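Novice: Swiss-Prot lists these features:
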| type | residues | note |
| --- | --- | --- |
| MUTAGEN | E184 to A | Complete loss of ability to deplete cellular mRNAs |
| MUTAGEN | D221 to A or S | Complete loss of ability to deplete cellular mRNAs |
| MUTAGEN | E244 to A | Complete loss of ability to deplete cellular mRNAs |
| MUTAGEN | Y443 to A | Complete loss of ability to inhibit host AIM2 inflammasome formation without disrupting ORF37 nuclease activity |
| MUTAGEN | F444 to A | Complete loss of ability to inhibit host AIM2 inflammasome formation without disrupting ORF37 nuclease activity |
Amino acid sequence: MEATPTPADLFSEDYLVDTLDGLTVDDQQAVLASLSFSKFLKHAKVRDWCAQAKIQPSMPALRMAYNYFLFSKVGEFIGSEDVCNFFVDRVFGGVRLLDVASVYAACSQMNAHQRHHICCLVERATSSQSLNPVWDALRDGIISSSKFHWAVKQQNTSKKIFSPWPITNNHFVAGPLAFGLRCEEVVKTLLATLLHPDEANCLDYGFMQSPQNGIFGVSLDFAANVKTDTEGRLQFDPNCKVYEIKCRFKYTFAKMECDPIYAAYQRLYEAPGKLALKDFFYSISKPAVEYVGLGKLPSESDYLVAYDQEWEACPRKKRKLTPLHNLIRECILHNSTTESDVYVLTDPQDTRGQISIKARFKANLFVNVRHSYFYQVLLQSSIVEEYIGLDSGIPRLGSPKYYIATGFFRKRGYQDPVNCTIGGDALDPHVEIPTLLIVTPVYFPRGAKHRLLHQAANFWSRSAKDTFPYIKWDFSYLSANVPHSP
């Protein structure tokens, strides 16, 4: 049995390069993951400070203190010392502080703009998302967009807030996770090249912590009207368009007459429209669309909902919306009058490898507000709007837009050109062929976002109190800094 690598110590004077010397990549990752927020709070130096301190520690000051100690330790190794340098130069008055009490005291005096600057530097240092070496450590103690739905529902499952299971990247190449990761890049190219060719965009995001409270964090898939400043920090235009990307593995088909999905897709390709789209969706046993009659409660089974009876495939009984569902009713009212944009893409076999938009039409489909995708986008909107509000280098007027962009793909065949392009960008020859893109707008009613964020924040507080009972927490600042709806 292989020996477990020795965890690193945030407070030791040992160089991290020496600690990691001779270790495999996986063991290095395990050591870096041990530098988590939970391990920081459980460290003897932090516990001693908690026992002796006459103050009640609070967020986001504690998160900022952790960021300082973490990047003091890993900054040189990952080639990013800007986070630590900003603390020293702009928060600590030019002094490199070493003890918990002094660092926390300085962090508790930081204003929101300073915290925003730190969060932007952390985002820049963690680009490439889960492939980044400190990703596992940073997501500890954070309610991310993938955990937000669970936190709001306050379920007691294995998805922990503190000390979560590490992210694994050894996905089976033919499985849905690997499919989603490789096809996500294709959807980004479709959005940047075909839908937003003249708008500044960013294709690669790091981990965006909330500067207001330190308990929420997201990483975006794609956004238009976003640029970086001279220091490489993200700047979101108030009229930016943010996309959560999904790639539907269960709709992947082969271009063969015996494939029922292909037969339905062929009809959609030849005669684009709502009826052909419905046939395509219902070509599998568990479609991505659910018909829900007016005044009925949708299930949580999939992310698209239709009110119009033309989408009904087989009649099913639905529960009625009751006064207990007022928040759901609010969210439905804000989304049910919207429509999705459907883009049918050209077949590269017919266009010498060029993939472009063959047809575009509207479909009366809206987001299911009970589905986890809705909650993911809601949390993303909250963090993006914090960054916009705290960035002194951009105008304040504008209204960000949020979407779910869903890509549909088919398997490659021997007749497909080896070299396919989307605009001027080459398509990876090992990636499936994109066939369809559906863009669904997502809206949040006034007050609903605030209530849902408060529910998640309250759950975080209870979890922190249970996990770290020796800390005399002050949650008042946290409750006061859950963002309000605009």
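Placed from the backbone N, Cα and C atoms, the Cβ positions cover glycine too.
Keep in mind that what you see is a predicted model, and the values were worked out from it rather than measured.
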Novice: Compute the C-alpha separation of E244 (mutagenesis position) from D221 (mutagenesis position), stating it in Å without decimals.
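Specialist: For E244 (mutagenesis position) versus D221 (mutagenesis position), the Cα atoms are 6 Å apart.
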Novice: Want to know which mutagenesis positions, from E184, Y443, F444, are within 10 Å of D221 (mutagenesis position) at Cα; which are they?
Specialist: E184
Novice: Provide, as an integer number of angstrom, the distance between the C-alpha atoms of E184 (mutagenesis position) and F444 (mutagenesis position).
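Specialist: On Cα coordinates alone, these residues lie 25 Å apart.
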Novice: Using DSSP, would you call D221 (mutagenesis position) helix, strand or coil?
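Specialist: DSSP assigns D221 (mutagenesis position) to coil.
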Novice: Have a look at the mutagenesis positions (E184, D221, E244) and report the one with the fewest Cβ neighbours inside 10 Å.
Specialist: E184
Novice: Taking the Cβ of Y443 (mutagenesis position) as the centre, how many other Cβ atoms fall within a 10 Å radius?
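Specialist: That number is 21.
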Novice: For F444 (mutagenesis position), list the number of other Cβ atoms lying within 10 Å of its Cβ atom.
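Specialist: So the Cβ neighbour count for F444 (mutagenesis position) comes to 22.
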